[in-house]
Amino acid sequence: MSSHDISWHSPASVYFSSDLDVKRIAGKLRGCWTDLLLRQESCCERVLQKSSSSMDYFLFRLFCSLALASLLVQRADSNEILGLKIPFDPILNANTVCLTLPGLTKKQLDVCMRNPDVTASAIQGIQIAIHECQHQFRGHRWNCSSLETRNKIPYESVVFSRGFRESAFAYAIAAAGVVHAVSNACAMGKLKACGCDEKRRGDEEALRIKLNRLQLEAINRGKGMVHGVMEHFPAEALGPQDSWEWGGCSPNVEYGERFSKDFLDSRETYRDIHSRMRLHNNRVGRQVVVDHMRRKCKCHGTSGSCQLKTCWQVTPEFRTVGSLLKERLNVATLIKAHNRNTGQVENAHHTHRRRANINDLVYFEKSPDFCERDLGSDSAGTQGRICNKTSQGMDNCESLCCGRGHNILQQTRSERCNCKFHWCCYVVCEECRITEWVSVCK
């Protein structure tokens, strides 16, 4: 029997009443065979949308689902059909990552060639950082929009070549994004060079033996049947009398921090004030992730008890990282070059002002107002930006429009609406067009 027969007729014939049903449906889906091999349902979806009746819709969807399930079961054999070699995961090597990634310095290219998979995770971390930057600065005159680079290194953006407060934030959050992404990728087993944090892993076999012993003791004391109860709770809930042991898989934040330093700090080849500012802010960003790692625990034991606690570390939510760095930006310190070439920086304020702390963001160039378009200072201007005339924040029309005033315009946009869940298991939505009045900066 051919693979074609196995994939299409065997699963379907169990559910359809006659060969006529199978032939009719297979005829409509004939052009979808390659799509199904690639585990793509787009072709099936196109046929479903053209279904003439609810019964056809149900039969077509069931047929597609069965065919996909059959292909997954026979994955090893089905990959050979049509001569297709389909990898389970994308292949990450030096050619597919490093040589296709513009903007890398020579040192960064060397780091990438040694660890292309880690570099790919680092780039994902930078993208996450850019999106978080856009969230933190939404409604501000400068809103991180120039940093969006579609999975490329964003350091060619003008803001990275300046010494603004915004530059300090951009460097710090990018470094934090690399630590965050690489550390978690290690724990998820995605990278060859690292795994779980071995310092916080614990002896799994010893924990299993200990739990078995505790359960047997509970049985002997007549405390009921043996059945593990697992509940997650914050480490802060643990009282001083509670004991716990390392278990599970903690993100390898030590490796993530080290790779972030190797990959990003290697861009700096000089010891001028600009390089020192960038190195300092890179370190601040990394440290925010490290300092806000938190413990998460799981309770093991017989029903209603917690005879053994195992804990592991988790990285902070990246929204938390962004908010913490934004708070530090609000008290960032203006610096000037030190007379001695020691690589240190000092604040440019008078002696009675607060000196720069090691955990402060620092900058050396006062920011422009970002009101008018000026590519030399990474300012896109605010003309055409939507403002909120009732807001008390940075997005209020008076502030965002720089006193130029605003127009009231009618805007029409589309969004999904009236979504309904169908058993089983898909959601169908309508597309609604919404017309609203918005305030737009002149």
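A Cβ is built for glycine as well, from the same backbone N, Cα and C atoms used for every other residue.
Nothing has been swapped: the model has the original residues at all the noted spots.
Its Cβ placed at the centre, Gly248 (mutagenesis position) has 19 other Cβ atoms within 10 Å. Under the heading of mutagenesis, Swiss-Prot lists Gly248 to Ser and annotates it as follows: Strongly decreases the ability to induce the expression of genes involved in tooth development.
One entry in Swiss-Prot concerns the mutagenesis experiment Thr382 to Ile. Its note says: No significant effect on the ability to induce the expression of genes involved in tooth development. Under the three-state DSSP scheme, Thr382 (mutagenesis position) falls in the coil class. All protein chains included, Thr382 (mutagenesis position) registers 25 other Cβ atoms within 10 Å of its own Cβ.
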What's the CA-CA gap between Thr382 (mutagenesis position) and Gly248 (mutagenesis position) in angstrom, rounded? 49
